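*Asks:* Dumping the structure here so I can ask a few things about it.
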Amino acid sequence: MRLWKAVVVTLAFMSVDICVTTAIYVFSHLDRSLLEDIRHFNIFDSVLDLWAACLYRSCLLLGATIGVAKNSALGPRRLRASWLVITLVCLFVGIYAMVKLLLFSEVRRPIRDPWFWALFVWTYISLGASFLLWWLLSTVRPGTQALEPGAATEAEGFPGSGRPPPEQASGATLQKLLSYTKPDVAFLVAASFFLIVAALGETFLPYYTGRAIDGIVIQKSMDQFSTAVVIVCLLAIGSSFAAGIRGGIFTLIFARLNIRLRNCLFRSLVSQETSFFDENRTGDLISRLTSDTTMVSDLVSQNINVFLRNTVKVTGVVVFMFSLSWQLSLVTFMGFPIIMMVSNIYGKYYKRLSKEVQNALARASNTAEETISAMKTVRSFANEEEEAEVYLRKLQQVYKLNRKEAAAYMYYVWGSGLTLLVVQVSILYYGGHLVISGQMTSGNLIAFIIYEFVLGDCMESVGSVYSGLMQGVGAAEKVFEFIDRQPTMVHDGSLAPDHLEGRVDFENVTFTYRTRPHTQVLQNVSFSLSPGKVTALVGPSGSGKSSCVNILENFYPLEGGRVLLDGKPISAYDHKYLHRVISLVSQEPVLFARSITDNISYGLPTVPFEMVVEAAQKANAHGFIMELQDGYSTETGEKGAQLSGGQKQRVAMARALVRNPPVLILDEATSALDAESEYLIQQAIHGNLQKHTVLIIAHRLSTVEHAHLIVVLDKGRVVQQGTHQQLLAQGGLYAKLVQRQMLGLQPAADFTAGHNEPVANGSHKA
């Protein structure tokens, strides 16, 4: 809001507030002057103190207005920082007005003074307006012309207001979370019905308990006592039955919510671009998918159930409390604003802690996942104890945050518990006074005390609900952060021709990984893959060979240049079609915890078993598969753990061949095979794939030398192209690599794909 509007509105209200309060005070004290009222002030009879409270809040608003007017940049920030001050002032004045009403009721029974009621009502209207005006002044936009020059420069660096406040963000997250329950509207209606029935039944129990006591103590009638007891029994049975149904339905609703959330999150994750998985660790993503979604559904289901139940109960309890004694009801409600404020402060702090705990748990989960998935490596270095220590340190970080949560909860229980104790003692004392003075019966007092305990339990539950909801909302924000994330690389191509020759052209390709923005992996790389020909990529480790494979698979966007498939950019092809016509067999193939048949036919909707067997035979996998106990139905285990390295590579080769792909990529695909198996695979490549485009990355000379074209890469550039004999005749890098390998002077890594280029979850190959 603009500065001048906020100032005018605030000053106008202050004038109206002072005039109205003063007029009411004057008309209510026509029989004595102001000085006489001050000299002989009587708290039971005078409203001078309420008039003074009006002047005090007007002074606060005037000071806030001047501060914002003199410095429209820093002033609103200071007002936001002093929210607690205005809250406490309004809270104190509101409670004092209730006390004033009770004091007046002791000397004027009933209170029929219209001026007192006018001032009492106006006090609460003015308090609400003062609170809103304080908020209005705190929202004056920085940069609005101020009365004092230089104020804007003083506030440089003031944070923008584009981000919604935490309360608004939490409310939006909760609303979004509940929107996922729309398919269960019928269940929600049924659960709400039984919730209302159960809550109303529980609400009537204290009332009829009081009737039973009055039947004994006052009427001394066994009939009235028996009738009240029967009603209490029926109410208890009915409410228990309804509560059971309510709980069961709510549990079902939020179990369905959990499934829905996990499904949406998983679908969002698998649709992200490949670089997303380079930047986010697997353990963090798994933590979001498992622990966070479970926490969201469990906490939200439990707390919404409790919140709705207690809201209905509070409504009924308040009605009965006022019907029994409005004076005791006012005493009761004096303490609840304090409890609500304490709950609000605690809830905000707990929400922040909850986010930190979830992040710490995700880091611990990532450490555990990394260690367990690489257990053979850990054991080969005898590093079990050190890994356990690392995991323990991560858990200790979680424990430190848990201690903060425990301390915060302890202080919250102290504050709310002491406030409730003060309220209960006040009710007991003042209620005894009302019974002795004949203003209420002993049965009504006992019923009221029971209602007060019920109300206290409800408010305590609502307080814990708030902290629980904040914890659930904190986890939900992280879940929705991934659900709502739009991939930066969208696979929206639509080309899916019936016939594809398989010609691939790299034209001046320049490429940089997002995780290494200052390092160009490929620089103006150009070469072609021809149909029916085998092309080999050769070069030292880190030269960019596997990056070419990643680009051909359309895993990453290009920085410059383009990659064409049959003359069309690969990004123009349909995602499923592209990966059906281009098949990759990597050095470390990944098999899924499924049968061998399912692994070979992975990604294809329907594949005849005969085609699976034929592909396995071409990959020299059929023999060992038939030797397994369950043959093609054998479960490969997690990541193919039940198979040897060579067996996994042959199954992966069969998975690629079953597609009969126009373009086949072999990235170190025979590195784990023995000489005989490699020979058979080579025969399959050169003998059965004449009409296919084959790209090979290999370190063995026997694999490379038979290629129709060899492309030599060095430091991201193409330095040589030609056949094996041509490149040897030219000399240069290729000849050096061959010579060193033949003489045993260079490790085989010279011809490898290099293990520094990005693959999933942050490991890089170059």
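Using the three backbone atoms N, Cα and C, a Cβ is placed for every residue, glycine included.
According to Swiss-Prot, the record shows the following:
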type	residues	note
BINDING	Gly539, Pro540, Ser541, Gly542, Ser543, Gly544, Lys545, Ser546	ATP binding site
DOMAIN	188-471	domain 'ABC transmembrane type-1'
DOMAIN	504-740	domain 'ABC transporter'
MUTAGEN	Asp17 to Asn	Loss of lysosomal localization. Does not affect interaction between coreABCB9 and TMD0 domains. Does not affect dimerization. Does not affect peptide transport activity. Decreases interaction with YIF1B
MUTAGEN	Asp45 to Lys	Loss of lysosomal localization; when assosiated with K-49. Loss of lysosomal localization; when assosiated with K-49 and D-100. Does not affect peptide transport activity; when assosiated with K-49 and D-100
MUTAGEN	Asp45 to Asn	Decreases lysosomal localization; when associated with N-49
MUTAGEN	Asp49 to Asn	Decreases lysosomal localization; when associated with N-45
MUTAGEN	Asp49 to Lys	Loss of lysosomal localization; when assosiated with K-45. Loss of lysosomal localization; when assosiated with K-45 and D-100. Does not affect peptide transport activity; when assosiated with K-45 and D-100
MUTAGEN	Arg57 to Ala	Decreases lysosomal localization. Loss of lysosomal localization; when associated with A-100
MUTAGEN	Arg57 to Asp	Loss of lysosomal localization. Does not affect lysosomal localization; when associated with R-17. Does not affect interaction between coreABCB9 and TMD0 domains. Does not affect interaction between coreABCB9 and TMD0 domains; when associated with R-17
MUTAGEN	Lys100 to Ala	Decreases lysosomal localization. Loss of lysosomal localization; when associated with A-57
MUTAGEN	Lys545 to Ala	Loss of peptide transport activity; whena ssociated with A-699
MUTAGEN	His699 to Ala	Loss of peptide transport activity; whena ssociated with A-545
*Asks:* Please name which of the mutagenesis positions listed here, Asp17, Asp49, Arg57, His699, is nearest in space to Ser546 (ATP binding site), Cα against Cα.
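*Replies:* The smallest Cα gap between Ser546 (ATP binding site) and any of the mutagenesis positions is with His699.
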*Asks:* Within 10 angstroms of the C-beta of Ser543 (ATP binding site), what count of other C-beta atoms is obtained when all protein chains are considered?
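*Replies:* Taking all protein chains shown, Ser543 (ATP binding site) has 29 Cβ neighbours within 10 Å.
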*Asks:* Say you check the Cα of Arg57 (mutagenesis position) against those of the recorded positions Asp45, Lys100, Ser541, Gly544, His699; which is nearest?
*Replies:* Lys100
*Asks:* Which entry in the list of binding-site residues, Ser541, Ser546, has its Cβ near the fewest other Cβ atoms, using 10 Å as the limit?
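*Replies:* Across Ser541, Ser546, these binding-site residues, the one with fewest Cβ atoms within 10 Å is Ser541.
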*Asks:* Identify, among the mutagenesis positions Asp17, Asp45, the residue whose Cβ has the fewest other Cβ atoms within 10 Å in this structure.
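*Replies:* It is Asp45 that, of the mutagenesis positions Asp17, Asp45, has the fewest other Cβ atoms within 10 Å.
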*Asks:* Just going by other Cβ atoms within 10 Å, which of the binding-site residues Pro540, Gly542, Gly544 has the emptiest spot?
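*Replies:* It is Pro540 that, of the binding-site residues Pro540, Gly542, Gly544, has the fewest other Cβ atoms within 10 Å.
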*Asks:* Determine, to the nearest whole angstrom, how far the Cα atom of Gly544 (ATP binding site) is from the Cα atom of His699 (mutagenesis position).
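*Replies:* Approximately 14 Å lies between the Cα of Gly544 (ATP binding site) and that of His699 (mutagenesis position).
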*Asks:* Where does the mean pLDDT land for the domain 'ABC transporter' (504-740)?
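*Replies:* Summarising the domain 'ABC transporter' (504-740) by its mean pLDDT gives 85.
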*Asks:* What number of additional C-beta atoms lies within 10 angstroms of the C-beta atom of His699 (mutagenesis position)?
*Replies:* 21
*Asks:* Which chain-mates of Lys100 (mutagenesis position) that are at least 6 residues away have a CB under 8 A from its CB, listed by sequence?
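*Replies:* Long-range Cβ contacts: Ile43, Val47, Asp49, Leu50, Phe120.
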*Asks:* Which has the fewest other CB atoms in a 10 Å radius around its CB: Asp49, Lys545, the listed mutagenesis positions?
*Replies:* Asp49
*Asks:* Quick one: what's DSSP say for Ser541 (ATP binding site), helix, strand or coil?
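*Replies:* In three-state terms, Ser541 (ATP binding site) counts as coil.
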*Asks:* By CA distance, which of the mutagenesis positions (Asp17, Asp45, His699) lies nearest to Lys545 (mutagenesis position)?
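*Replies:* Answer for the nearest of the mutagenesis positions: His699.
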*Asks:* Between Asp17 (mutagenesis position) and Asp45 (mutagenesis position), how far is it from one CA atom to the other, in Å?
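*Replies:* Just about 22 Å between their Cα atoms.
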*Asks:* Quick one: Cα separation, Pro540 (ATP binding site) versus His699 (mutagenesis position), in Å?
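*Replies:* About 10 Å separates the two Cα atoms.
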*Asks:* Could you measure between His699 (mutagenesis position) and Gly542 (ATP binding site) for me? Cα positions, answer in whole angstrom.
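*Replies:* Approximately 14 Å lies between the Cα of His699 (mutagenesis position) and that of Gly542 (ATP binding site).
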*Asks:* Whole-number Å distance between the CA of Gly542 (ATP binding site) and the CA of Asp45 (mutagenesis position)?
*Replies:* 90
